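Here's the structure, in structure tokens; my notes come after.
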Amino acid sequence: MNFLRKIVKNCRDEDTQKPSLVSAPPDDDDLWLPPPEYVPLKELTGKKNMRNFCINGEVKVCSPNGYSFRILRHILRSFDEIYSGNHRMIGLVKVVIGLALSGAPVPEGMNWVYKLRRTLIFQWADSRGPLEGEELEYSQEITWDDDTEFIGLQIRVSARQCHIQGRIWRINMNSRACQLWSDMSLQTQRSEEDKDSSLLLE
């Protein structure tokens, strides 16, 4: 076990804050769903509380013995309780995490790194969401550990409001991203103006 601890220490950043611990996952395994499918949409008509953000997101999974999405999903189910960032932008962070983890990881030593760099359009309901011009620099490490397995999850999200306009897509409701958003209890409501889009409630 001491040997495992030494290995784990090498795949953590030295400057990260004290990680948050989560409890053990259930025994049942998850069902693998197909990767996200994106369908082109026309321009959104509702412009209320809509903002473009240039996103730089990264989720780094550190585990000497590999990992399963069952445990990642279990960790993310506790996200509301362990999130340490700006709570006006927790919905944005959840969206980025789900999209990043629905992509393909890049191996980096004993880590697997999921990255997302793109411009995303967000719409918040009512007066929710970040203040005008507000930016986000969020970084947190979350760990899951027992006698047989260790997983460290390093999450970094940078979000800056921008005026870059990209294509608009609709994500398949059976995608892994939607599965992860459900695990994180992402709060949304369907837009009354655009039936294929949702408004963030957090």
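Using N, Cα and C of the backbone, Cβ positions are placed for all residues, glycine too.
The natural variant Gly46 to Ser is recorded by Swiss-Prot, whose note states: In strain: Isolate Germany.
Among the natural variants in Swiss-Prot, Ile151 to Val has the note: In strain: Isolate Germany. The residue drawn here is the original one. The DSSP secondary structure for Ile151 (variant position) is strand.
Where Swiss-Prot documents Arg170 to Cys as a natural variant, the accompanying text is: In strain: Isolate Germany.
Arg170 (variant position) counts 13 other C-beta atoms within 10 Å of its own C-beta, drawing on all protein chains shown.
Between the alpha carbons (Cα) of Ile151 (variant position) and Arg170 (variant position) lies a span of roughly 32 Å.
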